[in-house]
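Listed in Swiss-Prot:
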BINDING   LYS76, ARG81, TRP84, GLU121, HIS125, CYS148, HIS151, ASN152, ASN155, LYS160, ARG171  FAD binding site
DOMAIN    72-172  domain 'ERV/ALR sulfhydryl oxidase'
MUTAGEN   CYS177 to Ala  Loss the capacity to oxidize thioredoxin; when associated with A-182
MUTAGEN   CYS182 to Ala  Loss the capacity to oxidize thioredoxin; when associated with A-177
Amino acid sequence: MGEKPWQPLLQSFEKLSNCVQTHLSNFIGIKNTPPSSQSTIQNPIISLDSSPPIATNSSSLQKLPLKDKSTGPVTKEDLGRATWTFLHTLAAQYPEKPTRQQKKDVKELMTILSRMYPCRECADHFKEILRSNPAQAGSQEEFSQWLCHVHNTVNRSLGKLVFPCERVDARWGKLECEQKSCDLHGTSMDF
């Protein structure tokens, strides 16, 4: 065995870290620019390399707006919005012909959410909805439509407007991923 048997695993982890750093930089609006005299060197989150760390422009970090986000605890509304965004995005990426395991995973996820959701009142309501309307995950369309109807059930109980489920794909369509890397086809460590 080589001098560093963990090297391949750590290299994969470094690739993942770099990918996450790149996506976060893109998300918050930092451009990846080559180092200049105005840049300050900052340590990367993870590095296996002994070469100098990536340089970023500290002035660009200081000028980022906070986008009207409070610094207090997450509200029920924020949590709900984030959860629905995640679930609808998951449904949009769900395969048209899921495996038995994928169908089982969706149903388990819904059950786990109904037990572990941080808002107890919301979790109990979701549990009631699941009892009368179990998760449907036979295809991408079926899962997306089921989720839309469940979301509308929650919205009605909150006195909110309902969403026209025939427009669910237009609202929550596939992510824009290179080479369809976002599609649910199993697990991979290739980044």
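Count begins at 1; order follows the chain as displayed.
Cβ from N, Cα, C; glycine included.
A map of Swiss-Prot features onto the structure.
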residue	record	Cβ contacts under 8 Å, 6 or more apart
LYS76	FAD binding site	CYS119, CYS122
TRP84	FAD binding site	HIS151
HIS125	FAD binding site	VAL154, SER157
ASN155	FAD binding site	LEU161, VAL162, PHE163
ARG171	FAD binding site	HIS88, PHE163
(message) At a 10 Å cut-off from the C-beta of HIS151 (FAD binding site), count the other C-beta atoms across all protein chains.
(response) 21
(message) Among residues LYS76, ARG81, TRP84, GLU121, HIS125, CYS148, HIS151, ASN152, ASN155, LYS160, ARG171 annotated as binding FAD, what is the maximum Cα-Cα distance? Answer in Å.
(response) 27
(request) Could you say whether, by DSSP, HIS125 (FAD binding site) belongs to a helix, a strand or a coil region? (result) helix
(request) Please give the average pLDDT for the domain 'ERV/ALR sulfhydryl oxidase' (72-172) in this predicted model. (result) 96
